[in-house]
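J.: Provided herewith is a single structure, encoded as structure tokens, for subsequent inquiry.
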Amino acid sequence: MTTRLTRWLTALDNFEAKMALLPAVRRYGRLTRATGLVLEATGLQLPLGATCIIERQDGPETKEVESEVVGFNGQRLFLMPLEEVEGILPGARVYARNGHGDGLQSGKQLPLGPALLGRVLDGGGKPLDGLPAPDTLETGALITPPFNPLQRTPIEHVLDTGVRAINALLTVGRGQRMGLFAGSGVGKSVLLGMMARYTRADVIVVGLIGERGREVKDFIENILGPDGRARSVVIAAPADVSPLLRMQGAAYATRIAEDFRDRGQHVLLIMDSLTRYAMAQREIALAIGEPPATKGYPPSVFAKLPALVERAGNGIHGGGSITAFYTVLTEGDDQQDPIADSARAILDGHIVLSRRLAEAGHYPAIDIEASISRAMTALITEQHYARVRLFKQLLSSFQRNRDLVSVGAYAKGSDPMLDKAITLWPQLEAFLQQGIFERADWEDSLQALDLIFPTV
């Protein structure tokens with residue numbers, strides 16, 4: 001009896017060992033519909049944001065396409081692929097990434113940490129620079145909980161951007177969030193490159209979202225340069241990738257900046273562009289049936305913008321900071337575009353680039369009259385503020401009467417402010433212009449302003 005029991009227990013142990021070698025059970029659903037950008041699947045219960053794998057045929061081989069749950073209707077899941085969908089068949093099997101399909105899947109974990117410095121990655125953390133995957137064991141979720149506003153450090157310190165017009169006339173504070181409003185071809189990328197090279201920050205995170213592939217390479221190699229790239233992390237999600245990957249790229253760039261901020265470092269975050277991020281969300285929202293609102297943008301777009309922007313800024317007292325510059329494309333130089341209007345309301349200031357100035361060869365083409373830094377008054381002295389006000393008054397007076405002065409119709413002495421503007425105009429114009437490879441730090445910028453207004 002004992003021998004038989006021993007034999008039976010041994011057989012049971014062998015059976016258990018063989019069972020352990022079998023592959024884990026994978027729940028899967030089936031693809032039932034493909035319309036435009038969205039695929040529909042049934043048979044799985046997964047939360048929004050969960051990652052799925054769809055089987056596709058590539059000749060005799062079966063390959064996998066990564067997708068994400070962007071919505072559901074009853075038992076139907078709406079999926080948006082992150083890759084090319086060619087070869088996907090009706091009824092193709094759909095797996096949850098964790099293999100269970102029970103809704104218990106955790107959020108995405110993407111690489112973080114100092115090992116990312118000098119690297120160029122896509123929105124999913126995969127290398128685009130031809131190098132191996134980042135050598136880091138540190139990972140983190142893509143989305144973090146909202147920051148308690150009462151725990152943020154106030155904006156108290158000036159950020160030296162290396163650009164004279166910004167330093168002196170549109171002073172930016174460490175932890176401020178600024179918008180760079182510009183149409184196409186007015187020097188936006190060049191100005192961003194100058195700030196990336198010359199800004200006094202520990203780390204630079206660049207998010208190139210929805211841009212042309214040629215512009216991505218040009219920005220990294222020529223505008224950012226080797227010096228800027230050494231202390232930078234570049235996340236690139238060009239225009240030809242999935243809208244989901246473009247949105248994820250913006251969130252990932254922000255998450256990397258948050259990670260460095262939490263390490264006590266001061267980060268410069270450059271996002272080019274916030275408009276392409278909004279357009280990517282519009283593509284997704286319209287594809288899953290959300291009704292359009294203002295100029296074709298669904299309401300979810302205007303909810304996503306502040307959720308992204310509010311993640312930047314100062315950390316807790318004694319911690320690091322994220323100073324962010326978001327570019328906003330103004331189509332046809334329309335400052336009332338809905339995205340531009342929404343961004344202006346949620347940012348801490350805006351720098352407007354003028355096509356008129358760019359066409360006149362005036363670089364950087366910053367329209368000082370239309371630009372503002374909301375944190376500036378808390379950062380500068382009364383004397384500095386008085387000089388800035390006088391500078392803007394003289395600039396505005398000259399611009400309003402430029403035609404009269406040009407044709408000789410203005411009689412000197414009619415307007416004391418205009419008389420002073422005409423006298424100082426060469427100095428004002430020279431102050432606002434700066435070479436691409438010329439650095440003007442904070443002290444030099446103030447000294448240049450002092451030379452124009454020594455008695456103010």
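Please read every residue number as a count from 1 along the shown chain.
Glycine too: its Cβ is placed from the backbone N, Cα and C atoms.
Where a substitution is noted, the model still shows the residue that was there originally.
Dumping what Swiss-Prot says about this protein:
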BINDING   Ala182, Gly183, Ser184, Gly185, Val186, Gly187, Lys188, Ser189  ATP binding site
MUTAGEN   Lys188 to Glu  Loss of flagellum
MUTAGEN   Lys188 to Ile  Loss of flagellum
MUTAGEN   Asp272 to Asn  Loss of flagellum
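Any idea what these are sitting next to in the structure?
T.: Secondary structure from DSSP puts Ala182 (ATP binding site) in a beta strand. The Cβ of Ala182 (ATP binding site) has 27 other Cβ atoms within 10 Å, all protein chains considered.
Other C-beta atoms found within 10 angstroms of the C-beta of Lys188 (mutagenesis position) number 23, with every protein chain shown included.
In three-state terms derived from DSSP, Asp272 (mutagenesis position) belongs to an extended strand segment. A 10 Å cutoff on Cβ-Cβ distances gives Asp272 (mutagenesis position) a total of 25 other Cβ atoms nearby, all chains included.
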J.: Check Gly187 (ATP binding site) against DSSP and tell me helix, strand or coil, would you?
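T.: DSSP call for Gly187 (ATP binding site): coil, neither helix nor strand.
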J.: With every protein chain in view, what's the tally of Cβ atoms within 10 Å of the Cβ of Gly185 (ATP binding site), excluding that atom itself?
T.: 11
J.: Validating a neighbour-count step here. Other CB atoms within 10 A of the CB of Ser184 (ATP binding site): how many?
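T.: 11, counting other Cβ atoms within 10 Å of Ser184 (ATP binding site).
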J.: Can you tell which of Gly183, Gly187 has the least company, meaning the fewest other C-beta atoms within 10 angstroms of its C-beta, among these binding-site residues?
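T.: Sparsest of the binding-site residues Gly183, Gly187 by Cβ contacts within 10 Å: Gly183.
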J.: Give the number of CB atoms, excluding that of Ser189 (ATP binding site) itself, located within 10 Å of its CB.
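T.: Taking every protein chain into account, the count is 20.
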J.: Using the Cβ centroid of Ala182, Gly183, Ser184, Gly185, Val186, Gly187, Lys188, Ser189 as the reference point for the ATP site, which residues of the same chain not in that list have Cβ within 8 Å?
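T.: Going along the sequence, the neighbours come out as Leu353, Ala358, Ala365.
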J.: Including all protein chains displayed, how many Cβ atoms other than that of Val186 (ATP binding site) lie within 10 Å of its Cβ?
T.: 25
J.: Taking only the Cα atoms, work out how far Gly183 (ATP binding site) lies from Asp272 (mutagenesis position), in Å, as a whole number.
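T.: Asp272 (mutagenesis position) has its Cα 13 Å from the Cα of Gly183 (ATP binding site).
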